[in-house]
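*Asks:* Below, the features straight out of Swiss-Prot:
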- 3-239: domain 'GP-PDE' (DOMAIN)
- HIS8: active site, proton acceptor (ACT_SITE)
- ARG9 to Ala: Retains 10.7% of activity (MUTAGEN)
- GLU35 to Ala: Loss of activity (MUTAGEN)
- GLU35, ASP37, GLU110: Ca(2+) binding site (BINDING)
- ASP37 to Ala: Loss of activity (MUTAGEN)
- HIS50 to Ala: Retains 1.39% of activity (MUTAGEN)
- HIS50: active site, proton donor (ACT_SITE)
- GLU110 to Ala: Loss of activity (MUTAGEN)
- LYS112 to Ala: Retains 4.7% of activity (MUTAGEN)
Amino acid sequence: MKTLVIAHRGDSKNVPENTIAAFKRAMELGADGIELDVQLTKDGHLVVIHDETVDRTTNGEGFVKDFTLEEIKKLDAGIKFGEKFAGERIPTLYEVFELIGDKDFLVNIEIKSGIVLYPGIEEKLIKAIKEYNFEERVIISSFNHYSLRDVKKMAPHLKIGLLYQCGLVEPWHMALRMEAYSLHPFYFNIIPELVEGCKKNGVKLFPWTVDRKEDMERMIKAGVDGIITDDPETLINLVRKGG
């Protein structure tokens with residue numbers, strides 16, 4: 001079975017992360033899907049940005065939660081990446097869904113609900129997914145497993161993926177207990193026991209964030225189901241060559 005190529009925040013190696021331009025580029029390259037992050041604005045809109053503050057990726061300063069949608073849309077999310085990307089904006093989740101349309105394309109949505117908690121984000125996300133008919137094309141992931149538990153309670157049919165960083169023992173048991181579709185470990189944790197345990201128990205495995213060619217080759221050889229990477233072009237070429 002082919003290893004899925006999931007572009008982390010889009011083609012974030014070459015284009016400003018979590019922007020429409022980055023997602024469009026990932027689609028043009030032939031990625032199987034994208035990974036993106038959602039947070040809530042002050043007035044309750046789902047916006048796509050990784051950090052809890054806008055400082056690193058835009059020309060603004062402050063917490064995402066303190067901006068209204070109108071205010072956050074005035075920020076330049078491309079200028080720090082280079083002049084040619086000036087004018088890129090922080091997209092809403094709806095705008096990303098509109099870009100993808102009815103294409104057979106995976107969207108891994110990470111709920112950012114840790115440093116800043118966003119009460120009600122799960123309900124808003126589920127509503128957006130249903131509204132745009134993305135139920136079969138999304139995996140909702142988070143480091144906050146309470147948030148994922150809430151998603152599963154409200155929408156049992158949606159796929160969830162458990163994000164984690166440390167070397168957990170037999171984590172597929174936790175995945176099965178939570179009725180999770182997948183595990184999303186930091187790629188250093190990929191060992192034969194983990195791959196075998198997941199395969200035996202029907203749990204998909206999507207390690208992150210794999211950017212070096214030699215690590216991509218190791219992940220493909222290990223037999224993971226998909227790879228989350230900042231460099232989708234290199235990974236696509238490797239997968240096409242058979243690893």
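Glycine is no exception: its Cβ is also placed from the backbone N, Cα and C atoms.
For the listed features, I'd like the structural context: burial, neighbours, distances.
*Replies:* Under the three-state DSSP scheme, HIS8 (active site, proton acceptor) falls in the strand class.
The Cβ of ARG9 (mutagenesis position) has GLU17, ASN18, ALA22, ILE34, GLU35, LEU36, ASP37, HIS50, ASP230 as same-chain neighbours under 8 Å, each 6 or more residues away in sequence.
DSSP assigns ASP37 (mutagenesis position) to a strand.
ASP37 (mutagenesis position): 21 other CB atoms within 10 A of its CB, across all protein chains.
HIS50 (mutagenesis position) falls outside any helix or strand according to DSSP and counts as coil.
All protein chains included, HIS50 (mutagenesis position) registers 19 other Cβ atoms within 10 Å of its own Cβ.
Following the DSSP three-state reduction, the secondary structure of GLU110 (mutagenesis position) is strand. Of all Cβ atoms in the shown protein chains, 25 besides its own fall within 10 Å of the Cβ of GLU110 (mutagenesis position).
For LYS112 (mutagenesis position), the same-chain residues that are 6 or more apart in sequence and have a Cβ closer than 8 Å to its Cβ are ASP37, VAL38, GLN39, HIS50, GLU52, TYR118, SER142.
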